[in-house]
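Enquirer: Have a look at the structure that comes next, please.
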Amino acid sequence: MSGRPAFEQFTAQPPQPAGEVVAQQAGDGAQGQELTISKLENAITSMEEQGLQNDHRHAKAVLLKQKLQSGLPDAVPGQENGGNQQITPAQLNQLRAQVSAYRLLARNEQVPANLIADAVMLRPKVTTLLPEPYEYPGEAENGEKLPYDLMKIFNLHQIRCNRPTTISVPSGIDPVGMLKQRENMIQNRIGLRMKLLNNLPADIPDHMKLKAEIELRALRLVNLQTQVRSEVMACLKRDTTLETALNPYAYRRTKRQSLREARVTEKLEKQQKMEQERKRRQKHTDLMQAIIQHGKEFKEYHRNNLLKMAKSRKAVMTYHQNNERERKKDEIRNEKLRMQKLMQEDEEGYRALLDEKKDQRLVYLLQQTDEYVDSLCSLVRQHQNTEKKKKKEDKKIEKGNQMDEEARVHVRERSTGKALTGDQAPKTEEIEFWLETHPEYEIVPRDQLSDDEEEEEEEAPVEPEEEKDDQYAGMDEETKAKMILEKARNEEDEYDQKTKKQMADYYATAHKIKEKVVKQHTTMGGGDPNLLLKPYQIKGLEWMVSLYNNNLNGILADEMGLGKTIQTISLVTYLMEVKQNNGPYLVIVPLSTLSNWQNEFAKWAPSVTTIIYKGTKDARRRVEGQIRKGAFNVLMTTYEYVIKEKALLGKIRWKYMIIDEGHRLKNHNCKLTLMLNGFFHAQHRLLLTGTPLQNKLPELWALLNFLLPSIFSSCGTFEQWFNAPFATTGEKVELNQEETMLIIRRLHKVLRPFLLRRLKKEVESQLPDKTEYVIKCDQSALQKVIYRHMQKGLLLDAKMSSGARSLMNTVVHLRKLCNHPFLFPNIEDSCRAYWKVNEVNGTDLMRVAGKLELLDRILPKLKATGHRILMFFQMTSMMNIFEDFLNFRRYTYLRLDGSTKPDERGDLLTQFNAPNSDLFLFMLSTRAGGLGLNLQTADTVIIFDSDWNPHQDMQAQDRAHRIGQKKEVRVLRLITANSVEEKILAAARYKLNVDEKVIQAGKFDQRSTGAERKQMLEQIIQADGEEEEEEEVPDDETVNQMVARSEEEFNIFQSMDIDRRREEANQLHRKPRLLEEHEIPDDILKLSFDYEEMERAREEGREVVDQTPNQRRRRREVDYSSDLLSDEQFMKQVEEVEDENNQAVAERKKQRKRKMAGLDENDDSMDDVVLQHKKKKTDPELAEKINEMLDVILEYKNEDGELIADVFQTLPTRKELPDYYQVISKPMDFDRINKKIETGRYTVMEELNDDMNLLVNNAQTYNEEGSEIYVSSETIGKLWKEQYDKFMNPPKPVEEPVKKKEPSTPSTSSSRPSTSGTPSVSDLQRTQQATAQQMLMLMTHMQSLPPAQAQQFQQALMTQTGGNQALMLQYMQSAMLAQRAQASTKVTPKKDEKKETSSSVKTEEAKKDDEPSTSSASAPPPKKKKESEDSEDPMEEDEEEEIIGQKKEPASSRRKSRPTRRFSNEDEEEEDDE
């Protein structure tokens, strides 16, 4: 009772119809009966209006009405006077209790249980109209008492007969009773469940305890939920009963309304409506006012919030700005303090300040390494425990079940990490399509998935973390940093006995279980006493067995040629013999080395059952049965078949997966790595590689991640950690040798347990040495011409309409050109057509390429002394050309590249390695023939072109330098001088440098002491700062020294060179060994000249029509205002210039050579051909004067007695100071200046002045103002200016009036007056730009005209210069130089003086445009010059016609004279600067 809501308890019994109550009140007369019938009719009508016809109360009301109308008795027989009975006290108490309960329910209050018991008197439901048995007994004839008297209950049967429905509604099942029974059952079950949950055992898992506690609390809240629901339902159902829903006034007697009452009612109604309307309007007004007020408050609130936020933001910004300002002040103060210490030569103080800046970074790095090593220790322990459990599980799985099981690939959702396994995972053959349709999933390695499942099943007990910083507690930051650094400097080696006794370090944690391997086991070697493992190979076997025992995977990274294959075979046989582990073992090798592995297994382990899984589909199908049965020990296959046959091979649970040339897995996302991780399950993995570190450190991480994904899981952490000492951080304060060594020693701890690497020079002492030489080759003239344009991205092609083709990958084409120009078919076609031959072969094929020319000198010497050669190429097309060369020289050779079939490779190796083989040379491609080949019968390796990856070249070298080699190995690397190949070589050396620091300096041979590793690391770091000087192309003697192995061979090679030169000298038509420029096809030369002219035209602003990229050169300018002379100085300079011209003409007549016609830069038409003279050497007097001027600067000392020029003598290298070469585009130092003086590059003093100004400007640009170098550069600039002014303006006694005239000379061509009355530099330059061309023409004609006409020209010259003596001197000097050039250049016949004068003038103009200058003024556009020439000098037209006529000279005449073309002056200077 108490568990049910109050309203349900009251409504549990069906309510009595209202008609029954009325009938009881009206039982004493017909008048009361009529009234009762009328009320019943009203009730029935009201219920019908409300649609309650189906209600049981409606049916009972109708039945009662019928009874009253038919006059049937309404009382049970024997109770006729029941209507007059008085109410009993029990009924009165029940009525009062009902009234009280109704009042409580109306107020929605709780009804007490005793009140409910008094108000509801349950009585059994009457299911029949019959009285109780023996209530009206009857008597039978024999005196027997019967239960009923039939006459007394006749009326009851009569009522049943008069019912309107003959079939009564069956009573059925009492729903109230069933509901009570159901509730009792539920309550019992709830009680039992709560009792069970209270008595749960204490050892259940935590997640089960949590679920039980949640369920128990929910069950306890059932009663509260029921009570709340009952209260809510009471509010909802209060107005839904019949008594409250019907209109109570319907039961009143209708009163007739009078007219007065109607009027009063209408009036009251109107008043009520008006009041309601007023209230509605007032309510709406109040609502609007509240909304408006709320809006105002809302806006005000948020406005205040914004103001508060703005104030807070401003306060925070002010705080950080103040902090930043203070920090910058501190930095500036410290910087000034360091500079002050440096200026005061306080080295100790400067070093202390510098260390203070670097210690923070170093301490951070050391702390990071400690944390990383500690985390790896825990990961290694966890990995070992997991692997132990996996081994136990693998033993329970039968092989047959695994083979029959349908292979499925485990995948994982990237975002959530949820893995799909079992039937939910996709099948092997459907994985590719499934991944395309589900891009959010990725393949997860089976080993890694099993690790995760193991972690979920059982949580390892967490060891309490030890506090690491206890020893530094209570110290300030500075003391703590010093303690960390001191500890790192004094750190003992981890292999020391003291360290082993103190605690288990990182290596001891990994190799906890140790097993000694003393001698070779019996199954290794097949019983042959000659097949014995070397001591270092037994050590390698012991290391691999230790990995097996400790459930780890590793990398056997011995240097190439130390027998990694044999050591791997010894591991397999050891596990089979000692550990009773018969496999299966999966060995994945490159296709080129598969036959070698097969031979080694047959030789060293004949008892091991091996399967070679390769070949066609039928061949592979023949061995599938044996594979499915597991009737083998070792299965050898290649990378391709592993990917192709993953469905078959992935079902086998391999004991060991061995991958040869493991650096194939250096890309973490490559297909091979994904397939091996996703499809294959192996207990142990082993990688074999000779180059564990190739291009980048993440590649080493990829290998470790493939082996141990649970330990090396984050590439970002690994790369960030390792790259600190190597990568450029952008900070000027770099780590010194000691600090770099401290960090690298820490990093070696990570790699040492998983990496074993021994070098041949350490373990194989009887192996002969290997020496590598870089031989620089010269370029032929054809290569130089094409290379110069190819650097701009153009390939000269006469077949193209534009004359050239744009190149996309310029570096690749430059490499091709360095190898051989005939790698471009259009170049070969042009040469073939120009030389009038069907095919270019023989010596011509060698003469066009510098590398072939060098090999033509080297190969005969090696052939004569019995050496055999391996030659490696990057391009197979170059191998085709080299084959033609070998056939021409009749050398026997073999060739192996990517197109060679796998079955043929073994035959080629057998032929070359045969004892009496006459094969001299073996051509191989670096990628196809550089792996796994044994070619130790050769002793010379020639790398024709280098690979970007230096380890590819090292692999190629070790094809000959390996176990079994008896001779000294000589490696020759061919590099084209001043080409892109030098940059490739530099990049390769940098990669090898990283390899040395990380791998080799780690000394992963498991026996080196800490002192040895520290010494080796110091040597490597010290070598970083040493940069080799640029080597020139070696001569024959130098090459012989590189190639010769002994003094005897050197003498033989020298004599062979003498014989070769003698033979070439006796040839009838002797040709130089390299192609010269007059032999280059005319179409290529013409295209080269045209594009050079286009470049000049673009620089000068002329319009050109071409399709070439717009790349402009930097032009040098001429300063015309450098010398302002008086009249006497002017006349003396004119006389000196005339003397110099006469002397130069005499010298040029003796040393005159053939010239080639070139294009004038100042002509509008690119077809105007003029003579271009070769650059002259430095005059001896000028060179002597230059040396005297430089000696003054080089010998100048500062106050401390130090030479200020020492810092500027030699610039630091690009490796030492890379940011300098990013800021300074054109570096300059005194070494470069001295080199130009020695080679005669300075023809005039202005060129040296430009270089000196460049040197000073560079120093002031890069260094800060006030620094020591900056001050020294200012001193050098002042000293040079004094020397230069003395040279240009020698001291002469000058009269005083003359000095006064000089500043008062006006500039007639300047439109802007000078403020001081003296023409400014810009005014003079503007004057020179406007009149330079006209005056040069006039001065040239003055020398060949009669005196009267020459005087007219002189007057015109004075008019144009405005009487400026300096300008007149400048023009006179230019005229003299033009006359000197005219006298030294006599290729065309001298028909008249006008033609010579015009040619000389144009040549002089071209020379003046090429001269360097530091002035900011630039020459006006050529079109303006042309216009001024046409307006001032009408004779220019006749001269131009003669010059244009000269351009029509046919090309055949130029070929007959065979002129020698040279590089332009600017090109030579740019090459020298590079």
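Glycine is treated like the rest: Cβ placed from N, Cα and C.
Keep in mind the model shows the original residues, not the substituted ones.
Under the heading domain 'HSA', Swiss-Prot lists 272-344. Here Swiss-Prot notes a mutagenesis experiment, Asp346 to Asn, with the remark: In sy598; enhances the multivulval phenotype of let-23(sa62) mutants. Annotated domain 'Helicase ATP-binding' per Swiss-Prot: 545-710, in sequence order. Positions annotated as ATP binding site by Swiss-Prot: Asp558, Glu559, Met560, Gly561, Leu562, Gly563, Lys564, Thr565. The domain 'Helicase C-terminal' annotation in Swiss-Prot covers 854-1005. A mutagenesis experiment is reported in Swiss-Prot for this position, Asn1263 to Ala, and the note states: No obvious defects in viability, growth, development or brood size in vivo. Significantly enhances lethality of pbrm-1 RNAi knock-down. Enhances brood size reduction phenotype in a pbrm-1 mutant background.
A description of the local structural setting of each listed feature is requested, covering burial, neighbours and distances.
Expert: As a summary of secondary structure, the domain 'HSA' (272-344) carries 72 helix, 0 strand, 1 coil according to DSSP.
Cβ-based neighbour count (10 Å, all protein chains) for Asp346 (mutagenesis position) stands at 14.
For Gly563 (ATP binding site), the Cβ neighbour count at a 10 Å cut-off comes to 19, with all displayed protein chains included.
For Asn1263 (mutagenesis position), the same-chain residues lying six or more positions away in sequence with a CB closer than 8 A to its CB are Ile1269, Tyr1270, Ser1273.
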Enquirer: Can you list the residues of the same chain, besides Asp558, Glu559, Met560, Gly561, Leu562, Gly563, Lys564, Thr565, whose Cβ falls within 8 Å of the ATP site's Cβ centroid?
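Expert: Same chain, not in Asp558, Glu559, Met560, Gly561, Leu562, Gly563, Lys564, Thr565, Cβ within 8 Å: Gly690, Arg962, Ile963.
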Enquirer: In whole Å, note down how far the CA of Asp346 (mutagenesis position) lies from the CA of Leu562 (ATP binding site).
Expert: 54
Enquirer: Met560 (ATP binding site) has how many other Cβ neighbours within 10 Å of its own Cβ?
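Expert: Around the Cβ of Met560 (ATP binding site), 21 other Cβ atoms lie within 10 Å.
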Enquirer: Suppose we draw a 10 Å sphere around the Cβ of Asp558 (ATP binding site). How many other Cβ atoms does it contain, all chains included?
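Expert: 24, counting other Cβ atoms within 10 Å of Asp558 (ATP binding site).
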Enquirer: According to DSSP, does Thr565 (ATP binding site) fall in a helix, a strand, or coil?
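Expert: Its secondary structure by DSSP: helix.
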Enquirer: Between the Cα atoms of Asp346 (mutagenesis position) and Gly561 (ATP binding site), what distance do you get, rounded to the nearest Å?
Expert: 54
Enquirer: Do you know the mean pLDDT across the domain 'Helicase C-terminal' (854-1005)?
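Expert: 82, rounded to a whole number.
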